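> So Swiss-Prot says this about it:
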type: DOMAIN; residues: 261-398; note: domain 'YTH'
type: BINDING; residues: Lys267, Ser268, Tyr269, Asp273, Trp283, Ser284, Asn316, Trp340, Trp345, Trp353; note: RNA binding site
type: MUTAGEN; residues: Trp283 to Ala; note: Reduces binding to N6-methyladenosine (m6A)-containing RNAs
Amino acid sequence: MANPDHVSDVLHNLSIDPTTKALAPDSETKLQGAYGGNGNDFLLNDELVEATKIGKPSLLSKDGGVTKDKGSNLKKLGYQSAAYNAKGSYGKGAYAYGYYPPAYQYPRHGYTGSYASGKTNLQYQYLTQQGRSAGNGQSYGGYMDNIYSNYGMCGPYTNGYGYGSYGYDSWKYMPNWYAVNNTYKPRNGYHGYGKENIEGLNEMNRGPRAKGFNSQDGSKVMAVSLKEQRVTETEKLSEDVSLLDPKDYNKIDFPETYTEAKFYVIKSYSEDDIHKSIKYSVWSSTPNGNKKLDASYNEAKQKSDGCPVFLLFSVNTSGQFVGLAEMVGPVDFNKTVEYWQQDKWIGCFPVKWHFVKDIPNSSLRHITLENNENKPVTNSRDTQEVKLEQGIKVIKIFKDHASKTCILDDFEFYENRQKIIQERKSKHLQIKKQTLVANADKGVMSKINLVKPQESTTASEDAAALGVAAEVTKESKVVKETELPVEKNAVATAC
């Protein structure tokens, strides 16, 4: 049995005090003493060691002996179970330091997604002011995206309507994760994964139709950031919004044979931008992509027999193509529209959508591109050119494929998301403007305080001062010219 004087130095999370590490039982003997585990080489620094000693529950009984249920029954070092209550929430007096492997529950989250009852800076305030509710979380160890389920679907429709302690991205809430990787560090106050924009709405690769839900009933489903997780409310669209007619697309008489035509794969970051493209008949690529498409369009227009430029649209990581459009005008490099989800696209060009269908990659994977190392057309980068023969095959598949879903099914869903994004952009710009004005005012006041006050003088006083200075300079010059040289070793007479 270890000395009781040293028992009070036992840490409650990852390791033990370096001064008492020698008293830890060896793993080979399988003996567990007051420290409840075997020797752990993962030691905290002195600062964290001292921090863990503040407010910890005592391991000593009233008579000075070791409490059995607080000593011998402890789990392995770093994974204390005594602080958990029956509901899975984390009790008071325990501190979460260090990195927790995904096989173990992170202490600040309960098994049902609930948070600690005590005050802590890890209790994030959600934009909905509702927080997470116990019982809505996933308790199994699957990987869940911020919005999508394991199949890339929309978050509001996942089983359980929530994300549990073992959910995907839960590791990013661990306090020491950023010491391992800063890739997912909070930006502008938002915790997000990968391509979350500044407004907090993640880029969606597939809408609610992917799980068989139809948003045409007027339900306003907002796929939101980690701070909002889930908000569903019913709201009718404004009267000025007109729905697109599916009859305007996927026409059976669309030509599928061409002597000359150009085809390019377009990879979008989100379906939000696809929705905007169909709605406004416009598209914008990267700077290099715009140059490439503009050159191709100008070259096609010089052909006498006509040469259309077709664009095959797909959303990154969606596993499908969503439509086919035609480039009907050159790129305007000086025009930038403001309704894209991200404000980084410069220039745009008009397009006309011919097909709006969800075509799974499995229906197109057999088409390979010789100009792209014989890779399938589904494995293409943005503005990847598709030769005429392969492009015609793609058109035939778009015509013949009996798709049951398309992005038009989620039109109202994306209309509401667009409204939310625009409102947040407006608020963001307003806050940014107020911040700039406040900083400018602070800068002016700082300069005023730094400048030493000087006595004000009139114009006549300034002129008089300049005149006196001129006279002094003139007299000094005359004196220097009348001075006689002094001989060596001679003594000058005092004036």
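Here the Cβ of each residue, glycine as well, is placed from N, Cα and C on the backbone.
This is the original sequence, none of the listed changes applied.
Quick one: where do these features end up spatially?
The helix, strand and coil residue counts that DSSP assigns across the domain 'YTH' (261-398) are 42 helix, 45 strand, 51 coil.
Within 10 Å of the C-beta of Trp283 (mutagenesis position) there are 28 other C-beta atoms, taking all protein chains into account.
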> Please report how many Å separate the Cα atom of Trp283 (mutagenesis position) from that of Asn316 (RNA binding site), as a whole number.
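Spelling it out, the Cα of Trp283 (mutagenesis position) and the Cα of Asn316 (RNA binding site) are 16 Å apart.
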> Looking only at the domain 'YTH' (261-398), what is the model's average confidence as pLDDT?
95
> Over the residue list Lys267, Ser268, Tyr269, Asp273, Trp283, Ser284, Asn316, Trp340, Trp345, Trp353, recorded for RNA, what is the maximum interresidue Cα distance in Å?
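Across Lys267, Ser268, Tyr269, Asp273, Trp283, Ser284, Asn316, Trp340, Trp345, Trp353, the widest Cα separation comes out at 20 Å.
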> With every protein chain in view, how many other Cβ atoms are within 10 Å of the Cβ of Tyr269 (RNA binding site)?
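There are 21 such Cβ atoms around Tyr269 (RNA binding site).
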